[in-house]
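Structure first, then comments.
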Amino acid sequence: MASYLKLKAQEETWLQRHSRLILAILAGLGSLLTAYLTYTKLTEQPAAFCTGDGGCDLVLSSRWAEFLGIPTAAVGLLGFLGVLALAVLPDGLPLVKRWRWPALFGLVSAMTAFEMYMLYLMVAVLRQFCMYCTTAIILVAGLGLVTVLGHRWLDGGKLAFSYILVAFLTLVTTIGVYANQVPPPSPLAVGLAAHLRQIGGTMYGAYWCPHCQDQKELFGAAFDQVPYVECSPNGPGTPQAQECTEAGITSYPTWIINGRTYTGVRSLEALAVASGYPLEEGR
């Protein structure tokens, strides 16, 4: 009886028997999805079913849509292709049988941490729903579950420690990369921001507006000194903030400088002229 129970315990579950196939299917779907998003980003075409006034279009056009100068979707594509390769490679190849599952676990752990950060940005920072991003997150979560449950791991404690370590390193690297993607402000941006604050020149915008993000990026970190009014604190389609309504704001971004209204993204030089800031002081 004892030997029979031991034999039953050693039998593979249905998930363990089919885990590589399931991983290949999930990774294949993820590869197709991220390849499509990479294509739309590189060709500057809108993704299907995305509108220009909210949702996935705003997420996919945000500054987090690029990572180290390439589309963030391309990073996901590399991850999914890596999982696909590890899932389908035959055991007969050198080192594959021994290192397949440790490599899968490390790669999927990194992908999971990266996607969780993307989820945080989507929910807490951009506050927009992106069906493509959500689908990618679900696929990566599926890869994580199958990787953990679809293989007989000998040391659960070591596995948990490894995940924490990989996730920590991935998050630190990701946050560091995005933090350094914002260039230091130019002397013109610093001086102009201080001047706008002094004269009360104000930008009216919305956190979900991609053109507002473009305007902010022209200032870089100096934008923190620019007077700014958030006109849509509750998201697209909700009532405008009273201060914006009273100011007659109808589009974003809008500047009101010295009593005059300027709509759309404006260069730093144009804002300097409008506000009376001497350009030579910012050189």
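Numbering starts at 1 and runs along the chain as displayed.
Cβ from N, Cα, C; glycine included.
Taken from Swiss-Prot, the feature quinone binding site covers 59-65, 111-122. In the three-state DSSP classification, Leu60 (mutagenesis position) falls within a helix. For Leu60 (mutagenesis position), the Cβ neighbour count at a 10 Å cut-off comes to 23, with all displayed protein chains included.
Quoted from Swiss-Prot, the note on the mutagenesis of Lys41 to Ser is: Reduces enzyme activity by about 75% with dithiothreitol as in vitro reductant. Of all Cβ atoms in the shown protein chains, 19 besides its own fall within 10 Å of the Cβ of Lys41 (mutagenesis position). Classification of Lys41 (mutagenesis position) by DSSP places it within a helix.
Quoting Swiss-Prot on the mutagenesis of Lys41 to Ala: Reduces enzyme activity by about 40% with dithiothreitol as in vitro reductant.
Listed in Swiss-Prot as a mutagenesis experiment, Lys41 to Glu is described as follows: Reduces enzyme activity by about 20% with dithiothreitol as in vitro reductant.
Lys41 to Arg appears in Swiss-Prot as a published mutagenesis result, with the remark: Minor effect on enzyme activity with dithiothreitol as in vitro reductant.
In sequence order, Cys56, Asp57, Leu60, Tyr132 are the residues of the chain that are 6 or more apart from Cys50 (mutagenesis position) and have a CB within less than 8 Å of its CB. Swiss-Prot lists Cys50 to Ala among its mutagenesis entries, and the accompanying note reads: Abolishes enzyme activity, but not with dithiothreitol as in vitro reductant.
Cys56 to Ala appears in Swiss-Prot as a published mutagenesis result, with the remark: Abolishes enzyme activity, but not with dithiothreitol as in vitro reductant.
Swiss-Prot lists Leu60 to Ala or Gly among its mutagenesis entries, and the accompanying note reads: Reduces enzyme activity.
Its own atom aside, the Cβ of Cys130 (mutagenesis position) has 23 Cβ atoms within 10 angstroms in the protein chains shown. Under its mutagenesis entries, Swiss-Prot includes Cys130 to Ala or Ser with the note: Abolishes enzyme activity, also with dithiothreitol as in vitro reductant.
Counting only same-chain residues at least 6 apart in sequence, those with a Cβ under 8 Å from the Cβ of Cys133 (mutagenesis position) are Cys56, Val59, Leu60, Met118, Leu119, Met122. Classification of Cys133 (mutagenesis position) by DSSP places it within a helix. Record note (Swiss-Prot) on the mutagenesis of Cys133 to Ala: Abolishes enzyme activity, also with dithiothreitol as in vitro reductant.
In the three-state DSSP assignment, the secondary structure recorded for Cys209 (mutagenesis position) is coil. A mutagenesis experiment is reported in Swiss-Prot for this position, Cys209 to Ala, and the note states: Abolishes enzyme activity, but not with dithiothreitol as in vitro reductant.
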>> What whole-number Å value do you get for the CA-CA distance of Ser62 (quinone binding site) and Cys130 (mutagenesis position)?
In response: 12
>> I'd like to confirm something. Which of the mutagenesis positions, Lys41, Cys130, Cys209, has a Cα closest to the Cα of Ala65 (quinone binding site)?
In response: Lys41
> Roughly how many Å separate the Cα of Cys130 (mutagenesis position) from that of Met116 (quinone binding site), to the nearest whole number?
Replying inline: 14
> Among the binding-site residues Val59, Ala113, Met116, whose Cβ has the fewest other Cβ atoms within 10 Å?
Replying inline: Met116
> So what sits near Cys209 (mutagenesis position) in its own chain, CB-to-CB under 8 Å and at least six residues off in sequence?
Replying inline: Leu58, Ser232, Tyr252, Pro253
> Given Lys41 (mutagenesis position) and Met116 (quinone binding site), what distance in Å do their CA atoms have, once rounded to a whole number?
Replying inline: 21
